[in-house]
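Engineer: Sharing the record's features from Swiss-Prot:
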MUTAGEN   Cys53 to Ala  Abolished E3 ubiquitin-protein ligase activity
MUTAGEN   Cys56 to Ala  Abolished E3 ubiquitin-protein ligase activity
BINDING   Cys92, His95, Cys114, His120  Zn(2+) binding site
MUTAGEN   Lys169 to Arg  Does not affect autoubiquitination
DOMAIN    268-461  domain 'B30.2/SPRY'
MUTAGEN   Lys366 to Arg  Does not affect autoubiquitination
MUTAGEN   Lys458 to Arg  Reduced autoubiquitination, leading to abolish interaction with SQSTM1/p62
Amino acid sequence: MAAPDLSTNLQEEATCAICLDYFTDPVMTDCGHNFCRECIRRCWGQPEGPYACPECRELSPQRNLRPNRPLAKMAEMARRLHPPSPVPQGVCPAHREPLAAFCGDELRLLCAACERSGEHWAHRVRPLQDAAEDLKAKLEKSLEHLRKQMQDALLFQAQADETCVLWQKMVESQRQNVLGEFERLRRLLAEEEQQLLQRLEEEELEVLPRLREGAAHLGQQSAHLAELIAELEGRCQLPALGLLQDIKDALRRVQDVKLQPPEVVPMELRTVCRVPGLVETLRRFRGDVTLDPDTANPELILSEDRRSVQRGDLRQALPDSPERFDPGPCVLGQERFTSGRHYWEVEVGDRTSWALGVCRENVNRKEKGELSAGNGFWILVFLGSYYNSSERALAPLRDPPRRVGIFLDYEAGHLSFYSATDGSLLFIFPEIPFSGTLRPLFSPLSSSPTPMTICRPKGGSGDTLAPQ
């Protein structure tokens, strides 16, 4: 019988006198008794002492609780040897007594032992039936409120479902609008492309034969002149008799020579490359560009708002810094481009010369060299009625632009120039592998009362650009 007694003693020693269950985090009081930490904390609910031991009633002025780790191991061992039996419904799990009361402060069911423990002395403790009736009334009010909330939630859910369906319909409608509009635009652009190509071909068929006819006529005249020159050169080598024989006929043919110049054919193309709506699209990428006075040639005069520049007749006394262009009559924009798409417009008015474009930030600004792509410049130069660049020879313009749009796509290596007035393409550089930092470049080239003015973006997206 020794083994059962030992097992029973182990259970008794490992059981808390308050909750009558195995110890959980046991602590020891000053009087030497052990309790679960949570049990003694609840039992000593008052904030100030003295504190009475629940077992021997000895008073202690302070909460001196020492962890009892050996007892915790013993309780764990007892728990493994004799697991606590399941607590029947309606029975207190701590004291294994019937639940007969309800604490309104902690909202807990209590047994008689719970009430005697002193933990709930200052709480609102009521019999089960009375507490149940009061809580039932509260629950019914809560149910009424929750049912109203449920009705509102169902209404909101129905509205949300309708909104989702409506939104999907709106998105689908707009999707069809986008597809339809772009398909229409593609057809219009394709038709416009065919019309431009057809007009260009007609213009080629109209002018090219006249140019070839003039070239052929000049070839015939050149051949006739070559024969006559050869004949006269041979006659000059003859003795006197041979030289003078039939000289009258030879001199007559010389006098009859009249060089007929070719027909003057205008070299301006009547067909211009103008894509409907292109400039409006490019303006989505417009930026607010201003001039950098530290880079301006001493002969250039900048406006106070740094948007206009013109060339003066006298040099200004300005610091000769490495950033300043000299002798080239150039000035850079403040903006620096290392990626992305950018568009800006410049009002040139009736100026007879100007240069616009971009350059690398590290270009040589002190040498009077060619502003070519090889030197880090990509610019369009306008001279009277012609424009050129380092990539293309002089080309005539039928209608010189009064406002020029510049579009840069850094990653695509694209730089193009447009007449911002009618949207016609002025020039496009071949694909450029840009690297490093690029900056806008402006040059008036010559003196003129008309300044070059950077247009200021107006309003929000989709608005036009206006000069200052």
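Just so you know, glycine gets a Cβ as well, placed from its N, Cα and C.
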Engineer: Would you mind reading off the Cα separation of Cys53 (mutagenesis position) from Cys114 (Zn(2+) binding site), to the nearest angstrom?
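Structural biologist: Between the alpha carbons of Cys53 (mutagenesis position) and Cys114 (Zn(2+) binding site) there are 16 Å.
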Engineer: Whole-number Å distance between the CA of His95 (Zn(2+) binding site) and the CA of Cys56 (mutagenesis position)?
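Structural biologist: Between the Cα atoms of His95 (Zn(2+) binding site) and Cys56 (mutagenesis position), the distance comes to 19 Å.
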Engineer: For the recorded positions Cys53, Cys56, Cys92, Cys114, work out the Cβ neighbour count at 10 Å and name the residue with the minimum.
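Structural biologist: Each of the recorded positions Cys53, Cys56, Cys92, Cys114 was scored by Cβ atoms within 10 Å; lowest is Cys56.
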Engineer: Measure from the Cβ of Lys366 (mutagenesis position) and count the other Cβ atoms within 10 Å, all protein chains considered.
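Structural biologist: Total other Cβ atoms inside 10 Å, all chains included: 12.
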Engineer: For the recorded Zn(2+) site, whose residues are Cys92, His95, Cys114, His120, find every other residue on that chain with a C-beta no more than 8 angstroms from the centre of their C-beta atoms, and list them by sequence position.
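Structural biologist: Neighbours within 8 Å of the Cβ centroid, excluding Cys92, His95, Cys114, His120: Ala94, Glu97, Leu99, Leu110, Cys111, Ala112, Ala113, Glu115, Arg116, Ser117, Glu119.
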Engineer: Determine the most Cβ-crowded residue among the recorded positions His95, Lys458, using a 10 Å radius around each Cβ and all protein chains in the structure.
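Structural biologist: Counting Cβ neighbours within 10 Å, the top one is His95.
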Engineer: Please name which of the binding-site residues listed here, Cys92, Cys114, His120, is nearest in space to Lys366 (mutagenesis position), Cα against Cα.
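Structural biologist: That would be His120, nearest by Cα distance.
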Engineer: Within 10 Å of its Cβ, which one of these recorded positions (His120, Lys169) has the largest number of other Cβ atoms?
Structural biologist: His120
Engineer: So what's the mean pLDDT when you look at the domain 'B30.2/SPRY' (268-461)?
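Structural biologist: PLDDT averaged over the stretch: 89.
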